[in-house]
Amino acid sequence: MNITTLTNSISTSSFSPNNTNGSSTETVNSDIKTTTSSHPVSSLTMLNDTLHNIRTTNQALKKELSQKTLTKTSLEEIALHSSQISMDVNKSAQLLDILSRNEYPINKDARELLHSAPKEAELDGDQMISHRELWAKIANSINDINEQYLKVYEHAVSSYTQMYQDFSAVLSSLAGWISPGGNDGNSVKLQVNSLKKALEELKEKYKDKPLYPANNTVSQEQANKWLTELGGTIGKVSQKNGGYVVSINMTPIDNMLKSLDNLGGNGEVVLDNAKYQAWNAGFSAEDETMKNNLQTLVQKYSNANSIFDNLVKVLSSTISSCTDTDKLFLHF
């Protein structure tokens, strides 16, 4: 089954990548405090393990997002792995913060030498920073790309998936609103009122649903930037509470409603086969637009995870290099 048959497989699924369990975070905080307070050097080991976990989970998430088959199970796995990454990112940031504030236990003579050195040095006019300052910057980088980039896509995919799930329910009901129009088999009877009501309810529910940001509002410039990033046909920039948001573009639903109005009548409408096929082709084209939008978002989310994975790889390498340098420096 590919993305075009998503309607039957995700109608009851719940994609909530930001639904991280609060008690899990508290447990992580407790574990970090207990371990680092009793043995500060272990925070480096914990950080290395956590970054490794992020990469492993992210690789699994990228594999799921690259699949052409999206099922209820795969969507649940995507949500689970997204939440796990968010929790591990939070843990990494805390560990990096601890490393930036606490002294790394080193050789006594080396510590005295370091304390006697200038706090800052100049090399070719560029300011040098300590490893603890570097780790603090790394912590900020991890948080920034997670909060301001990865989670934006998580929320956008979640919101659009929920909308399409509800549209899938309308499609499932459509079969019951179509019946033969006569005994000759040359006409079709369509319950226009029932279909129109379902589409209007869907539009009312999601017309103000934000793809970005998840909460509050942003500037018009920022909203336009993310509309372009997410895909111009997926959303639209609209005003809200004095600011701007990127809302779900409901144009496909609007076009479906217009096509029903063009059939004439608001109750049962009898269409000859040619007219029904023409209407159904237009209706299906709008459905295809929404499917393509969802597929585009999923692909962009996969690309965002690739960028995040590369960042974690670079940060892991940076931390390892710092640690190796410290070991060489203290080996005397």
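Each residue, glycine too, has its Cβ placed from N, Cα and C.
Under natural variants, Swiss-Prot gives E64 to D with this note: In plasmid pINV_F6_M1382.
For the natural variant N102 to H, the note given in Swiss-Prot is In plasmid pMYSH6000 and plasmid pCP301.
Here the residue is the original one, but Swiss-Prot notes a natural variant at this spot, A136 to D: In plasmid pINV_F6_M1382.
For the natural variant N140 to K, the note given by Swiss-Prot reads: In plasmid pINV_F6_M1382. In the structure as shown, the Cβ atom of N140 (variant position) sits within 10 Å of 13 other Cβ atoms.
According to its DSSP assignment, K151 (mutagenesis position) is helical. Experimental mutagenesis at this site is recorded by Swiss-Prot as K151 to E, annotated: 50% reduction in hemolytic activity; when associated with K-154.
The Cβ neighbour count for E154 (mutagenesis position), using a 10 Å radius and every protein chain shown, is 25. Quoted from Swiss-Prot, the note on mutagenesis experiment E154 to K is: 50% reduction in hemolytic activity; when associated with E-151.
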Between E154 (mutagenesis position) and N140 (variant position), the C-alpha gap once rounded to whole angstrom: 20
Separation of alpha carbons, N140 (variant position) and K151 (mutagenesis position) (Å): 15
